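Student: Positions annotated as Zn(2+) binding site by Swiss-Prot, on the basis of sequence analysis: HIS111, HIS148, HIS152, GLU211. For the mutagenesis experiment LEU39 to Glu, the note given by Swiss-Prot reads: Decreases interaction with Mlc. Here Swiss-Prot notes a mutagenesis experiment, ALA69 to Asp, with the remark: Does not affect protease activity with L-alanine-pNA as substrate. Decreases interaction with Mlc. HIS148 to Lys appears in Swiss-Prot as a published mutagenesis result, with the remark: Retains 70% of wild-type protease activity with L-alanine-pNA as substrate. Decreases interaction with Mlc. Among the mutagenesis experiments that Swiss-Prot reports, HIS148 to Gln is described with the note: Does not affect protease activity with L-alanine-pNA as substrate. Decreases interaction with Mlc. For GLU149 to Asp, Swiss-Prot lists a mutagenesis experiment annotated as follows: Retains 59% of wild-type protease activity with L-alanine-pNA as substrate. Does not affect Mlc binding. While the structure shown retains the original residue, Swiss-Prot records the mutagenesis experiment GLU149 to Gln with this note: Retains 19% of wild-type protease activity with L-alanine-pNA as substrate. Does not affect Mlc binding. Swiss-Prot gives this note for the published mutagenesis ALA206 to Asp: Retains 23% of wild-type protease activity with L-alanine-pNA as substrate. Decreases interaction with Mlc. Here the residue is the original one, but Swiss-Prot notes a mutagenesis experiment at this spot, GLU211 to Asp: Does not affect protease activity with L-alanine-pNA as substrate. Does not affect Mlc binding. Here the residue is the original one, while Swiss-Prot reports the published mutagenesis VAL215 to Leu with the comment Retains 91% of wild-type protease activity with L-alanine-pNA as substrate. No change in interaction with Mlc. Experimental mutagenesis at this site is recorded by Swiss-Prot as TYR242 to Ser, annotated: Retains 29% of wild-type protease activity with L-alanine-pNA as substrate. Decreases interaction with Mlc.
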Amino acid sequence: MIKWPWKVQESAHQTALPWQEALSIPLLTCLTEQEQSKLVTLAERFLQQKRLVPLQGFELDSLRSCRIALLFCLPVLELGLEWLDGFHEVLIYPAPFVVDDEWEDDIGLVHNQRIVQSGQSWQQGPIVLNWLDIQDSFDASGFNLIIHEVAHKLDTRNGDRASGVPFIPLREVAGWEHDLHAAMNNIQEEIELVGENAASIDAYAASDPAECFAVLSEYFFSAPELFAPRFPSLWQRFCQFYQQDPLQRLHHANDTDSFSATNVH
């Protein structure tokens, strides 16, 4: 029998957090009871260690907080919560937000412009999100804002900037870079053939290695059936890094559902 961590001594808490309801999103339904229990344990610690800061009138209730924490902890389910130790706050806008962006062109001229962002991740600062895109991250669709920004945090543990290569053994770096760049080239070829809107993988993945790692991390957890057959070698590297196999998890869940359906009387 599974002992759910949020059910232990609930009477001791003034308000028990709604973990069971928080788990009832499509992205998390494939997890086993043991995995869900472990995920909740991590998420509870996450909420104790991190500060969720609602901005611009956004209302943050306990269910929303729990779901945000669960999504943050899914990528580190087997790595451990210490992999998320590079920040202390999560800033949450109600919708995509406008920021001032400064960049330098090829001849050294500095440009300033205002751009709309869904999220941001600073190496030694907070993660910035928006609720509209967080909600869109609940489905198993290939899009997940929180996992994307977490991937950037995991990426920067390997150095001063995001490079697309997370903290892995040095002997594996060359192979990782080879497979990641091959995936970027493949995605770019598809974009040139069918256009960005018709591409089967988010075109942002072709922009640079750091974004490729972040985007494919989204697909790894929320659309493994698209990632695994297309980039099998890179898929295995992701499985080894995250110490999870979401495709195997999905197949097991589907097999269980099929077995249950055939035994209904």
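Each residue, glycine too, has its Cβ placed from N, Cα and C.
Original residues fill every noted site, and no substitution is shown.
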Student: Tally every other Cβ atom lying within 10 Å of the Cβ atom of HIS152 (Zn(2+) binding site).
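Tutor: By my count, 21.
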Student: Can you tell me which mutagenesis positions out of LEU39, HIS148, TYR242 are within 10 A of VAL215 (mutagenesis position) by Cα, answering none if there aren't any?
Tutor: HIS148
Student: With LEU39 (mutagenesis position) as the reference Cα, tell me which of the recorded positions ALA69, HIS148, HIS152, ALA206, TYR242 is the closest one.
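Tutor: Nearest in space to LEU39 (mutagenesis position), counting only the recorded positions, is ALA69.
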Student: Taking the Cβ of TYR242 (mutagenesis position) as reference, which residues of that chain separated by at least 6 in sequence fall under 8 Å from it?
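Tutor: In sequence order, PRO75, GLU78, LEU79, SER217, PHE220 meet the Cβ cut-off.
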Student: In Å, rounded, how far does the Cα of GLU149 (mutagenesis position) sit from the Cα of GLU211 (mutagenesis position)?
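Tutor: One finds 10 Å between the Cα atoms of these residues.
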Student: Could you say which of the mutagenesis positions LEU39, ALA69 has its Cβ with the most other Cβ atoms inside 10 Å?
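Tutor: It comes out as ALA69.
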Student: Looking only at C-alpha atoms, tell me how far ALA206 (mutagenesis position) is from HIS148 (mutagenesis position), rounded to the nearest Å.
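Tutor: Roughly 15 Å, rounded to the nearest whole number.
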Student: Cβ-Cβ under 8 Å from GLU211 (mutagenesis position), same chain, 6 or more residues apart: which ones?
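Tutor: Spatial neighbours, sequence-distant, of GLU211 (mutagenesis position): GLY164, TYR204, ALA205.
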Student: With Cβ-Cβ distance below 8 Å and at least 6 positions apart along the chain, what are the contacts of HIS148 (mutagenesis position)? List them in sequence order.
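Tutor: Those within reach of HIS148 (mutagenesis position), by Cβ under 8 Å and sequence separation of 6 or more, are GLY119, ALA214, VAL215, SER217, GLU218.
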Student: By a simple count of other Cβ atoms within 10 Å, which of ALA206, VAL215, the mutagenesis positions in the record, is least packed?
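Tutor: Sparsest of the mutagenesis positions ALA206, VAL215 by Cβ contacts within 10 Å: ALA206.
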Student: Could you tally the C-beta atoms, other than its own, that fall within 10 angstroms of the C-beta of GLU149 (mutagenesis position)?
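Tutor: There are 24 of them.
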